[in-house]
Amino acid sequence: MGCLLFLLLWALLQAWGSAEVPQRLFPLRCLQISSFANSSWTRTDGLAWLGELQTHSWSNDSDTVRSLKPWSQGTFSDQQWETLQHIFRVYRSSFTRDVKEFAKMLRLSYPLELQVSAGCEVHPGNASNNFFHVAFQGKDILSFQGTSWEPTQEAPLWVNLAIQVLNQDKWTRETVQWLLNGTCPQFVSGLLESGKSELKKQVKPKAWLSRGPSPGPGRLLLVCHVSGFYPKPVWVKWMRGEQEQQGTQPGDILPNADETWYLRATLDVVAGEAAGLSCRVKHSSLEGQDIVLYWGGSYTSMGLIALAVLACLLFLLIVGFTSRFKRQTSYQGVL
């Protein structure tokens, strides 16, 4: 009986432990794409994400940042939000002017493409970190570090001259510091509070198997599709029993139109060795009840297996106690 109790306790601990979901962080990432066809034609568009959710967009044809979620303003007042948008309008105008001046000064050839990635991440305890990176023609050239601009190791030589000019602009450097160190963490904290119900949502994946194009004579390409899950982190592997198949090739995690995600994982095998293979899916929404699909059509859930084991153990425990109680009653009758 002691062994049976131990097994029951161990199984319960395993079930509870597997349901734990690690704490997620939600960085705010703002992406700016600026195109300069020549000195007179330019276009700048922007997007922003909080974690995996797109929250804002900014079209070149508009002076207003578009909110894509009901909670995209966070806890900012209307006045704070308008002030922030005014700063962005001034920034966009200044950025366009400065790039044209640098192109002339450094004799850069049009067309020019620049990308800016900036934002911050708030950690428990109100600690935060931030970033501001600039790329030219698709390659990182500089970033804002602490109180000044610094070149990347791969930056062309002319970037050093541009940085000398940028670092002389004290007002701009102080504004960037204020936005990254103060405004951004405050804004993100408000977004996390206002959008917490959507940010913490869990959507269970759906999974199915199919056969891909034949990789060669006598071989099969097994495909495991996983779709409709949120949040993005997911674990998908082809298995033989409990042994992971090292040949598993996961694809990119792609977005669905409903803000969930899709992934497929393939395995190239000899046709005669496909029997006994399965695809296992782990995701936080499943709470430890992994999806397992067997090649050939059968389906099971590791959670259901665990529940079945617990039910059997509980049944045996009840039977054991009942039997022991009857024996004790019988002994008392004899005495």
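Using N, Cα and C of the backbone, Cβ positions are placed for all residues, glycine too.
Marked as D-galactosylceramide binding site by Swiss-Prot: ASP98, ASP169, LYS170, TRP171, THR172. Taking Cβ-Cβ distances under 8 Å and a sequence gap of 6 or more within the same chain, LYS170 (D-galactosylceramide binding site) has no neighbours at all.
For 185-292, the entry in Swiss-Prot reads domain 'Ig-like'.
Annotation of the mutagenesis experiment TYR331 to Ala in Swiss-Prot: Strongly reduced internalization.
Where Swiss-Prot documents VAL334 to Ala as a mutagenesis experiment, the accompanying text is: Strongly reduced internalization.
Counting every protein chain shown, the number of other Cβ atoms lying within 10 Å of the Cβ of TRP171 (D-galactosylceramide binding site) is 7.
The maximum pairwise C-alpha distance among ASP98, ASP169, LYS170, TRP171, THR172, the residues recorded as binding D-galactosylceramide, is 15 Å. According to DSSP, the secondary structure content of the domain 'Ig-like' (185-292) in residues is 20 helix, 49 strand, 39 coil.
For the recorded site, THR172 (D-galactosylceramide binding site), the DSSP three-state label reads helix. For the D-galactosylceramide site, the Cβ centre of ASP98, ASP169, LYS170, TRP171, THR172 serves as reference, and the other residues of the chain with Cβ at most 8 Å from it are LEU166, GLN168, ARG173, THR175.
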